[in-house]
Amino acid sequence: MSDITVTNWAGNITYTAKELLRPHSLDALRALVADSARVRVLGSGHSFNEIAEPGDGGVLLSLAGLPSVVDVDTAARTVRVGGGVRYAELARVVHARGLALPNMASLPHISVAGSVATGTHGSGVGNGSLASVVREVELVTADGSTVVIARGDERFGGAVTSLGALGVVTSLTLDLEPAYEMEQHVFTELPLAGLDPATFETVMAAAYSVSLFTDWRAPGFRQVWLKRRTDRPLDGFPYAAPAAEKMHPVPGMPAVNCTEQFGVPGPWHERLPHFRAEFTPSSGAELQSEYLMPREHALAALHAMDAIRETLAPVLQTCEIRTVAADAQWLSPAYGRDTVAAHFTWVEDTAAVLPVVRRLEEALVPFAARPHWGKVFTVPAGELRALYPRLADFGALAGALDPAGKFTNAFVRGVLAG
């Protein structure tokens, strides 16, 4: 049988596998895992590197054929969600039961399991990564057996943001809170020169979730997106002018795809993402990178980016600045430190983008910038150990749960070799 190929959402990566398996029951999944020599799980495909490449004659496993599980416990304010469920579906079910997630990423079309496995996040000085609300992980391990790791287990710090290296995540249990409404306000032209460390903190704390956007063609930020919970005050925003029309983070792109703006109230899950769930992206003419740094270095890091903006701008569609509260997941880019995140949406030209990524990484070295695991980066494996102080502990956990390395690949081995 010849190998099959699968491309990611952006089309910049082609995964090669012996087979693409789509089990329709947990029993079938357990049998397939036990019978396969090497396994990687294919989520929603919104990664931009080879994290899902099985290699070595391995198989790709899709959870899309499994029954969709979203079991809400309203009394406990928790939800058990299946490994193949995406945030848009989860949010609709949870909201219908009068509950909510505390945060979401910019795109609601991504899978829950894949998002928390790579440290994906939204924004907000008080909001942790998406993994921070996980209270329990259910895994199918290398021999096909099920292992449950819950908050309080000494292994839990390595079990959620795990890069798919421990087993197949078949379900996650998440903490919820009462449903709330939000409104979104967009402002334009926030000068970098007007920001000192205290003002930057004030800007990023001006609402429940704040994002700054720039194309680095000039100093400063072209757009500021404030997402306010209606049960919390917004005392004005004197640092930039209100937008005169609905905006898209990427100049020239249709704003109809974005969530409601101009302060129109709506459910949390229709305001926290930047993009509407009804808008289903079929492919993305883009590459993405992201680097997360201690928040106390935010302004210095922004000036370091501004110093190389003539290098960045020609291959950049937009750059988004967000904040993430510290969390306790060993491989989370926000592990142990309140964080500022700089996300880059590049043009779809790998040859042109990679040299710029390397130059950017050089500029951010003084700020201990951790790369997002699911995006384009070139940080050498040898530098990751200094960036992730619990990397050796994670390697020991992976070795204990998967001693033969069934769930590893070249990407994971490179990380663990750090």
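Backbone N, Cα and C atoms are what each Cβ position is placed from, and that goes for glycine too.
Just the original residues are modelled here, none of the noted substitutions.
Keep in mind it's a predicted model, so treat the numbers as computed, not measured.
For the recorded site, S106 (D-sorbitol binding site), the DSSP three-state label reads coil. Cβ contacts within 10 Å of S106 (D-sorbitol binding site), excluding its own Cβ and spanning all protein chains shown: 21. The FAD binding site annotation in Swiss-Prot covers 41-47, S106, S111, G114, 118-121, V169, R322, H372.
For T345 (D-sorbitol binding site), the count of additional Cβ atoms within 10 Å of its Cβ stands at 20 [all protein chains shown]. Feature annotation from Swiss-Prot assigns D-sorbitol binding site to S106, E320, R322, T345, K375; the stated evidence is a large-scale study or a structure entry.
Here Swiss-Prot flags S106, E320, R322, T345, K375 as xylitol binding site, drawing on a large-scale study or a structure entry.
Taken from Swiss-Prot, the feature domain 'FAD-binding PCMH-type' applies to 13-179, supported by sequence analysis.
Under mutagenesis, Swiss-Prot gives H46 to A with this note: Does not contain FAD, and shows no oxidase activity. Non-local contacts of H46 (mutagenesis position) by the CB criterion (under 8 A, 6+ apart in sequence, same chain) comprise N8, W9, L107, H109, I110, G114, G374.
Binding of D-sorbitol is attributed in the record to S106, E320, R322, T345, K375, and the widest Cα separation among these residues amounts to 16 Å. Sequence-distant neighbours of V41 (FAD binding site) (same chain, 6+ residues apart, CB-CB distance under 8 A): A52, L60, L61, S62, L63, G83, A113, G114, G164, V168, V169. The DSSP secondary structure for H46 (mutagenesis position) is coil. In the three-state DSSP assignment, the secondary structure recorded for R322 (FAD binding site) is strand. Sequence-distant neighbours of T120 (FAD binding site) (same chain, 6+ residues apart, CB-CB distance under 8 A): A105, I110, G114, S129, L130, H372, G374.
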